[in-house]
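> Pulled the feature table from Swiss-Prot, pasting it below:
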- 11-16, 106-107, 227-233: UDP binding site (BINDING)
- ARG90 to Ala: Loss of UDP-galactose hydrolysis (MUTAGEN)
- ASP106 to Ala: Loss of UDP-galactose hydrolysis (MUTAGEN)
- ASP106, ASP108, HIS227: Mn(2+) binding site (BINDING)
- ASP108 to Ala: Loss of UDP-galactose hydrolysis (MUTAGEN)
Amino acid sequence: MRNTKRAVVFAGDYAYIRQIETAMKSLCRHNSHLKIYLLNQDIPQEWFSQIRIYLQEMGGDLIDCKLIGSQFQMNWSNKLPHINHMTFARYFIPDFVTEDKVLYLDSDLIVTGDLTDLFELDLGENYLAAARSCFGAGVGFNAGVLLINNKKWGSETIRQKLIDLTEKEHENVEEGDQSILNMLFKDQYSSLEDQYNFQIGYDYGAATFKHQFIFDIPLEPLPLILHYISQDKPWNQFSVGRLREVWWEYSLMDWSVILNEWFSKSVKYPSKSQIFKLQCVNLTNSWCVEKIDYLAEQLPEVHFHIVAYTNMANELLALTRFPNVTVYPNSLPMLLEQIVIASDLYLDLNHDRKLEDAYEFVLKYKKPMIAFDNTCSENLSEISYEGIYPSSIPKKMVAAIRSYMR
């Protein structure tokens, strides 16, 4: 029985969720014990909550990596119309991934078999392993499948080198971040066999340039990874490339089919179902909610509701990476009231101007309220709070919140 999880990274936005999930299903159909990191900016928590259960039952996990904030800006130009800005997200892999080695996969691909040999490939001192672009008809390597030496990327600040090179060259390159990756790593990578990134999506290009040798490559058995590059995607209403049906097979496959296959092989683990023991709420008019990241990490069994009457700053939106934090931007007093009614505890943790609605609802519905010493309201007496705790010792707040659990 495998004890360690293999690290995999996908990146994409909510508009691409069907493609992301299809690629994930194909990967999980043939590989278990996967720790999948999904770099994104806008995929809802509910999707993560359900898919995470499936991964956990196969001995893996799913990590929601929110690229929200100025440090994750990806507003570089890209000359390929079928590729959006999220392709640059792979630059930030060392920010989120803790494993020394990680497999990055584009979302427009299908895995057809066991990738153990790929996961176990020794990278040595190379920065990554990748397959040649378009079977040698392209330039350099294709960046859709990368086995990354994450330890080396982290120690040598590769993220910043990629950003600096992109700032300098993005208007001059033809293939976006793929060109940048080729420029930076040049000959400092290992070559993968074509079967690990079989670019079936190049069919249209191969036919255009009369590359008959590509159509002579056997497709039985199927290559281990089919990559539907180019604009000729199999999920379009019409496409002309081969193996469109393989993509649809996995897209329409139910997760139960995948799970039952692993269960039949005695790969079955309990999922960590999210059962909250306490509901807490805060109304904020500020981006700064004291120690909320720390509290969310320390108290996974507590559901934190963060409400604002306006748009929220990135610092608050990024909290959605925690499965136990729900944010409500642009809410209204009557909606806040319903959340307070359903909550067990009011956390007066926001800085700057306080909004009286919160205190009125706390009083009306007799909800207990606690605060840090640097966030309690100047307009309320200490007896309005059931506890005020030092912000310099947040573990005391953790203990206080735990004391209210059912």
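Cβ coordinates are placed from backbone N, Cα and C, and glycine is handled just like the others.
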> Including all protein chains shown, what's the count of other C-beta atoms within 10 A of the C-beta of ILE229 (UDP binding site)?
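Within a 10 Å radius of the Cβ of ILE229 (UDP binding site) lie 27 other Cβ atoms.
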> How long is the line from the C-alpha of ASP106 (mutagenesis position) to the C-alpha of ALA11 (UDP binding site), rounded to the nearest angstrom?
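Cα-Cα, rounded: 7 Å.
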> Looking at the binding-site residues ASP13, ALA15, GLN231, whose Cα is closest in space to that of ARG90 (mutagenesis position)?
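So, spelling it out, the nearest of the binding-site residues is ASP13.
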> By the DSSP assignment reduced to helix, strand and coil, which category contains ASP108 (mutagenesis position)?
coil
> Taking the Cβ of ALA11 (UDP binding site) as reference, which residues of that chain separated by at least 6 in sequence fall under 8 Å from it?
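Those within reach of ALA11 (UDP binding site), by Cβ under 8 Å and sequence separation of 6 or more, are LEU38, LEU39, ASN40, MET86, THR87, ALA89, ARG90, TYR104, SER107.
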> Pick the one among the recorded positions ARG90, HIS227, LYS233 whose Cβ has the fewest other Cβ atoms within 10 Å in this structure.
LYS233
> Neighbours of the Mn(2+) site ASP106, ASP108, HIS227: Cβ within 8 Å of the Cβ centroid, same chain, sequence order.
ALA23, LEU105, SER107, LEU109, GLY144, VAL145, GLY201, TYR228, ILE229
> DSSP three-state call for LYS233 (UDP binding site): helix, strand or coil?
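It is coil.
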> Give me the non-local Cβ neighbours of ASP108 (mutagenesis position): same chain, 6+ apart in sequence, Cβ-Cβ under 8 Å, ordered along the sequence.
GLN19, ALA23, GLY144, GLY201, HIS227, TYR228, ILE229, LYS233
> If you draw a 10 Å sphere on the Cβ of ASP106 (mutagenesis position), how many other Cβ atoms land inside?
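The answer is 24 other Cβ atoms.
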> Could you check what DSSP calls ALA11 (UDP binding site) once collapsed to helix, strand or coil?
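In three-state terms, ALA11 (UDP binding site) counts as strand.
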> Do you know which of the binding-site residues ASP13, ALA15, GLN231 has the most other C-beta atoms within 10 angstroms of its C-beta?
ASP13
